[in-house]
Amino acid sequence: MDLKPNIRRKEKRNLLKGEAALEKKGSIDRKTKNKAYPSTTHDPHQNDDSNIPGLGSGLLERIKDIVQRPTDTQLKGQDSNHKKASLTETKTEKAKVKPKAKKKNSKEKISKSSKQDEHKTDVHKESVSKLSKNLESRNNRDENSAKREKNNSHQVEADTNNATEMVSSNAKKSVYPLYYDSATVKKGLKSGTLFKGTLRILENHRSAFACMEDIPDFYVDGPIARNRAFHNDVVIVEPVMNNDSPTEKSNFLQNGVEKVKIKDHDDELGGAMEHLERLEIKSVASFKGDSRTRARVVAIEKRAEISKIVGILRAPGWSLKNVEYVSKKSSYAIFIPKDKRLPFITIHKNDLSDLSGENWIENILKHHDQLFSVEITRWSIYSRYPMGVLGEKLGNITDVEAYTNALLLENGISSSPFSDEVLNCLPPDDWIISHEEIKKRRDLRNELIITIDPETARDLDDAVSCRALDNGTYEVGVHIADVTHFVKPDSALDKEAASRATTVYLVQKAIPMLPPLLCERLCSLNPNVERLAFSVFWKLDSNGKEIGKRWFGKTVIKTCARLAYSEAQGVIEGKSWDDAVGKPIGGTHTPKDVETSILTLCEISRKLRKDRFAKGAVEINSTELKFQLDEYGMPNKCEVYEQTDANHLIEEFMLLANRSVAEHISKNFSNNSLLRRHASPKEKQINEFCHFLKSMNFDFDASSSAAFNASMVRLRSTFNEELVELFENMAVRSLNRAEYFCTGDFGEKTDWHHYALSFNHYTHFTSPIRRYPDIIVHRLLERSLKNTSPGIDKKNCSLVAAHCNEKKEKSTTVQEDSQQLFLSVYIAEYCKKHDKKSMPVQAFATRISGNSIDVYISEYGISNRVDLSSDDRIKSFIVAPDDSSVKITLFDDSQKTIALTDRFQVYLYSDYSRTFFSIRCSLVSLN
């Protein structure tokens with residue numbers, strides 16, 4: 001199929017601290033490899049408190065602009081897909097007409113010249129004050145260090161193999177400063193002149209932030225200030241004075257191309273390097289900076305784990321202006337990573353694997369539409385870009401599976417078959433539960449236990465039960481697959497599960513954490529078969545209040561019915577069993593028995609939900625997409641999934657089970673328990689969200705989780721449903737990410753708190769088939785019941801937590817990028833089917849700034865940007881002084897005015913003209 005899925009990757013919902021903390025159980029099947037109606041939407045069976053689509057790859061394209069993050073407002077509408085930018089600075093009036101002609105050079109831009117005041121906390125002021133006294137000595141130190149490296153370096157090896165380029169050190173000028181030595185770093189951290197944080201690079205590639213734990217983030221402006229650091233590196237930064245800002249303003253031309261003369265392999269790239277810098281730096285002339293204290297990277301404490309880098313290869317001299325130009329003088333190819341937070345990479349002609357040789361340039365040109373992997377090998381202080389070695393060819397960028405494999409590779413997710421060593425740990429295919437094992441457990445095989453899951457789910461790891469007792473009370477049970485019976489500590493199977501850490505759900509398939517024999521058969525709580533389980537029982541009244549002690553223990557169960565969410569919802573809505581479900585029931589149970597159980601559980605779950613929000617939990621609904629695929633695996637239907645009472649039923653009891661287990665294991669193992677926490681929002685992020693709503697004449701109180709939720713309730717009653725959907729997704733971006741942690745790493749139990757759920761103790765217990773932390777928690781719970789040691793020390797518990805946090809973030813990135821990929825293909829298929837060039841959709845204006853309008857498209861739960869300056873059908877436009885509206889004149893002299901929150905029609909199309917996939921948005925139809 002001739003599709004070129006190069007849609008712009010949607011910004012990660014959780015990449016910039018956007019992981020929401022609600023437990024939702026969606027009815028989309030995220031548990032099966034081959035689905036009739038597959039999707040990557042959140043399944044509350046996972047009990048994942050990051051249910052709201054959020055840090056790689058995200059729900060809202062450039063949503064940070066909506067929240068008016070200062071850095072992004074200065075980017076002047078330049079997108080991250082190497083789009084050609086007009087780099088002409090204009091006068092600094094608040095609003096002006098922008099006449100546009102058909103010729104590119106006749107355009108003018110709107111720009112705002114008002115400078116934002118520098119915001120500094122006391123600790124920043126003190127640090128900068130200290131630094132200002134020593135700036136001269138520091139600069140001298142850097143200069144002397146660079147000279148020392150030059151004097152000691154008589155040659156520079158360009159890369160591995162035989163590609164060694166000899167360059168006289170006297171002809172070199174360093175692009176980047178040397179890193180501080182360990183003694184200087186230690187002294188600076190102790191004195192408060194240096195700070196340690198995690199570097200977060202935005203997708204415009206220029207802007208970055210050094211994220212701190214207890215103080216406001218530092219703004220790191222540009223690649224020179226980043227000093228060869230990558231996204232997620234743990235870095236040491238030094239605040240800089242305004243007049244010492246590492247933006248090197250004197251080193252940049254007005255069009256944003258750096259003047260620094262680079263006497264290394266960069267020289268061989270010739271004019272191509274200048275164009276690469278234009279693409280990467282964008283419009284520096286229109287960049288106004290950030291109000292936060294600026295800093296520069298002076299050392300790298302820990303490199304982020306970078307898997308293979310995926311991208312496309314271009315011949316030397318290539319540019320978007322002239323894709324056919326080739327520089328015969330250069331010995332270096334240009335590699336453009338798919339991840340826009342990564343720099344361009346140069347590759348010597350001898351390091352191009354099978355493409356090397358006498359005809360290396362011709363070979364590159366023949367493979368212009370292929371995806372490759374690359375490993376970075378070296379980054380000299382004399383070279384603006386790192387050097388690398390070409391890896392494997394992944395396939396054509398028009399192939400969905402090739403692109404999917406690229407997503408997996410760049411995020412370090414293994415899709416390889418399980419090894420023989422792992423498979424040898426499994427029981428035989430005909431395994432059955434022994435009588436000896438049944439005697440060790442509580443026998444629940446005759447109890448009425450049901451599962452409620454997505455219709456096409458294969459790995460059923462949780463079930464529920466409800467039995468009426470005396471005096472209007474009930475025994476409610478949650479039963480979880482006993483995975484640890486099969487996955488023994490330190491076995492090859494255990495190590496593989498720990499390495500994978502999570503099942504990854506793509507639109508078209510799932511990559512399981514455990515072999516199919518376990519996740520689809522022996523551990524799956526399929527109906528009418530005996531299965532091992534780990535159960536939790538509560539005695540509850542009709543209001544959901546606990547009466548008496550909880551019971552935890554190993555059980556053997558036999559579920560009598562398997563229901564899909566839609567079927568359970570039909571029962572809740574009063575439909576008969578035959579109309580709603582129409583399935584046979586196992587054992588001696590009747591349809592009436594099952595209906596009564598579902599209705600009772602639903603009623604109790606409503607009380608639990610109401611009580612949870614009354615105690616301060618945050619309710620934020622997320623937009624979730626589901627796709628229907630045809631027989632060729634292509635999307636022929638895409639829609640937003642809606643939560644129902646059946647979803648909430650499972651959600652509440654999974655939350656209750658996770659909280660109950662967390663309280664139990666942390667009481668028994670206070671220093672060795674693996675829990676999940678969610679910190680309160682950072683003041684900066686929440687203030688930006690509140691400020692945005694203030695501009696909408698709405699006062700949002702975020703002083704506590706209870707106040708936050710109360711404000712969300714008021715929000716829903718004030719604005720229409722589609723705007724509320726937008727605000728809810730923006731609210732997610734103001735929240736931190738929830739994370740796994742070892743209790744021994746936090747001395748104060750208040751740090752264990754889960755902000756969004758408003759729980760003091762929380763963990764993941766209910767999805768051991770597809771989450772490794774749940775396996776650890778099962779082991780801790782079992783050992784606590786046996787009154788033995790925890791079986792895991794604090795150090796290893798901390799390592800597991802950190803590893804699982806990283807794997808979860810990467811899996812979320814892949815899942816969201818997979819959705820973006822299929823959405824782009826769906827749009828392309830729609831246009832092809834209807835013989836159109838674009839798809840009409842309704843949108844809301846969420847931000848008007850400079851030369852662009854940010855829009856939210858509720859039909860697909862995505863944000864996009866309408867670039868007014870690059871559309872030749874727009875003659876001129878005038879932005880109001882307060883950025884509240886824009887008046888647009890088309891070349892047919894028709895006019896339209898668009899104000900914030902206005903609903904209007906835009907047109908989506910899949911853009912294959914650049915590198916990589918991109919969903920673009922136009923104000924005027926392309927048809």
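Cβ from N, Cα, C; glycine included.
The Mg(2+) binding site annotation in Swiss-Prot covers ASP453, ASP462 and is backed by sequence analysis. For ASP462 (Mg(2+) binding site), the number of other Cβ atoms no farther than 10 Å from its own Cβ, over all displayed protein chains, is 27. Secondary structure at ASP462 (Mg(2+) binding site), taken from DSSP and collapsed to helix, strand or coil, is strand.
What Swiss-Prot notes for the published mutagenesis of ASP461 to Asn is this: Loss of exoribonuclease activity.
Between the alpha carbons (Cα) of ASP453 (Mg(2+) binding site) and ASP461 (mutagenesis position) lies a span of roughly 10 Å. In the shown protein chains, 27 other C-beta atoms lie within 10 A of the C-beta of ASP461 (mutagenesis position). Neighbours of ASP453 (Mg(2+) binding site), defined as other CB atoms within 10 A of its CB across all chains, total 26.
For the recorded site, ASP453 (Mg(2+) binding site), the DSSP three-state label reads strand.
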